[in-house]
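Trainee: Quick paste from Swiss-Prot:
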- HIS18, HIS123, CYS131: Zn(2+) binding site (BINDING)
- 10-132: domain 'N-acetylmuramoyl-L-alanine amidase' (DOMAIN)
- HIS18 to Asn, Gln or Arg: Complete loss of amidase activity (MUTAGEN)
- TYR47 to Asp, Phe or Leu: Complete loss of amidase activity (MUTAGEN)
- LYS129 to Ile, Met, Gln, Trp or Tyr: Complete loss of amidase activity (MUTAGEN)
Amino acid sequence: MARVQFKQRESTDAIFVHCSATKPSQNVGVREIRQWHKEQGWLDVGYHFIIKRDGTVEAGRDEMAVGSHAKGYNHNSIGVCLVGGIDDKGKFDANFTPAQMQSLRSLLVTLLAKYEGAVLRAHHEVAPKACPSFDLKRWWEKNELVTSDRG
């Protein structure tokens, strides 16, 4: 299957962390999320990276392509999605695995070094959503994973 050619970002000013809003039992990856996004009418997966439950980091949309993950910010940001984020009843929950969080930290360190001056942001900072279901700043600074619907 030929990949869609997207406009390239001119700058990378932010790295957004998202969750897939899936239950812990749903071990999905880029293939499934791509399909969900296409079912919504998108041309491809909106995120640049997806981190599966086992900590595997999968490439989504080309890293330099404009993403589709944070309205109004896609032109100058990268989107990273953690699989999970809700419990079996559909409530927001920081149910991410230690392997996921280790992979997230490693990926973010790499991206922040690569894109000097980029800032780390949670999706809920720019949209009325609970995504990514945890307090990103607290986790980044103190390594404490705490469920949060607003950060």
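Cβ atoms are placed via backbone N, Cα and C, with glycine included.
At each noted position, the model has the original residue.
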Trainee: Tell me which of the recorded positions HIS18, TYR47, HIS123 ends up closest to LYS129 (mutagenesis position) in space, Cα to Cα.
Mentor: HIS123
Trainee: Please identify, among the recorded positions HIS18, HIS123, CYS131, the one with the smallest Cα-Cα distance to TYR47 (mutagenesis position).
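Mentor: Going through HIS18, HIS123, CYS131 one by one, the Cα closest to that of TYR47 (mutagenesis position) is HIS18.
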Trainee: In angstrom units, rounded to an integer, how far apart are the Cα atoms of HIS18 (mutagenesis position) and HIS123 (Zn(2+) binding site)?
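Mentor: Each residue's Cα considered, HIS18 (mutagenesis position) and HIS123 (Zn(2+) binding site) end up 6 Å apart.
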Trainee: Drop a 10 Å sphere on every Cβ of the mutagenesis positions HIS18, LYS129 and tell me which sphere holds the fewest other Cβ atoms.
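Mentor: Sparsest of the mutagenesis positions HIS18, LYS129 by Cβ contacts within 10 Å: LYS129.
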Trainee: Hey, for the Zn(2+) site built from HIS18, HIS123, CYS131, who else sits with CB inside 8 A of the CB center?
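Mentor: The surrounding set, listed in chain order, is PHE16, VAL17, CYS19, HIS69, ALA70, CYS81, ALA122, HIS124, ALA127, LYS129, PRO132.
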Trainee: Mean pLDDT, the domain 'N-acetylmuramoyl-L-alanine amidase' (10-132)?
Mentor: 95
Trainee: DSSP-wise, what's the residue breakdown of the domain 'N-acetylmuramoyl-L-alanine amidase' (10-132) into helix, strand and coil?
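Mentor: Secondary-structure composition of the domain 'N-acetylmuramoyl-L-alanine amidase' (10-132): 33 helix, 27 strand, 63 coil.
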Trainee: Using a 10 Å radius around its CB, how many other CB atoms surround CYS131 (Zn(2+) binding site)?
Mentor: 24
Trainee: Fewest other CB within 10 angstroms, which one of the recorded positions TYR47, HIS123?
Mentor: HIS123
